[in-house]
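Feature annotation from Swiss-Prot assigns active site to Lys76, Lys77 (among others); the stated evidence is experimental evidence. Per Swiss-Prot, the feature Zn(2+) 1 binding site maps to Cys4, Cys7, Cys20, Cys23. Taken from Swiss-Prot, the feature Zn(2+) 2 binding site applies to Cys63, Cys66, Cys83, Cys86. Quoted from Swiss-Prot, the note attached to the mutagenesis of Lys76 to Ala states: Very small decrease in RNAP activity. Quoted from Swiss-Prot, the note on mutagenesis experiment Lys77 to Ala is: Very small decrease in RNAP activity. Under the heading of mutagenesis, Swiss-Prot lists Lys78 to Ala and annotates it as follows: Mild decrease in RNAP activity.
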Amino acid sequence: MRFCPKCGSFLKVKGNKMVCSKCGYSDHDVEKVILKENVAHENDKTIIADGETIEGRVAISLCPRCGSVRAILLNKKKRLYRCMTCNFVYNI
């Protein structure tokens with residue numbers, strides 16, 4: 001989360017820059033920004049991977065190993081995911 005150096009408001013990402021909606025300040029240094037957004041999860045699904053049954057919700061989460069955005073939410077409280085492409089288990 002980044003804040004405007006002029007007025008202290010939250011900076012929003014617009015295209016390839018960050019913009020303050022209050023005073024209009026813009027910053028082109030967005031390569032360090034990680035965007036997260038809430039996604040409505042699909043209904044629970046059962047997935048079979050490598051002969052192992054995995055139950056969970058299909059979610060959009062970036063896998064740190066292969067870069068895929070499809071994952072199974074294994075544990076919501078611990079934010080534990082399993083990548084649907086490479087089966088890597090990670091948390092965010």
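A Cβ is built for glycine as well, from the same backbone N, Cα and C atoms used for every other residue.
All features noted in Swiss-Prot, drawn onto the structure.
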{"residue": "Cys4", "record": "Zn(2+) 1 binding site", "Cβ contacts under 8 Å, 6 or more apart": "Phe10, Leu11, Cys20, Lys22, Cys23, Tyr25"}
{"residue": "Cys7", "record": "Zn(2+) 1 binding site", "Cβ contacts under 8 Å, 6 or more apart": "Cys20, Lys22, Cys23, Tyr25"}
{"residue": "Cys63", "record": "Zn(2+) 2 binding site", "Cβ contacts under 8 Å, 6 or more apart": "Val69, Ala71, Tyr81, Cys83, Thr85, Cys86, Phe88, Tyr90"}
{"residue": "Cys66", "record": "Zn(2+) 2 binding site", "Cβ contacts under 8 Å, 6 or more apart": "Cys83, Thr85, Cys86, Phe88"}
{"residue": "Lys76", "record": "mutagenesis position", "Cβ contacts under 8 Å, 6 or more apart": "none"}
{"residue": "Lys77", "record": "mutagenesis position", "Cβ contacts under 8 Å, 6 or more apart": "none"}
{"residue": "Lys78", "record": "mutagenesis position", "Cβ contacts under 8 Å, 6 or more apart": "Asn91"}
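Other than Cys63, Cys66, Cys83, Cys86, the residues of this chain whose Cβ falls within 8 Å of the Cβ centroid of the Zn(2+) 2 site are, in sequence order, Pro64, Arg65, Gly67, Ser68, Ala71, Met84, Thr85, Asn87, Phe88.
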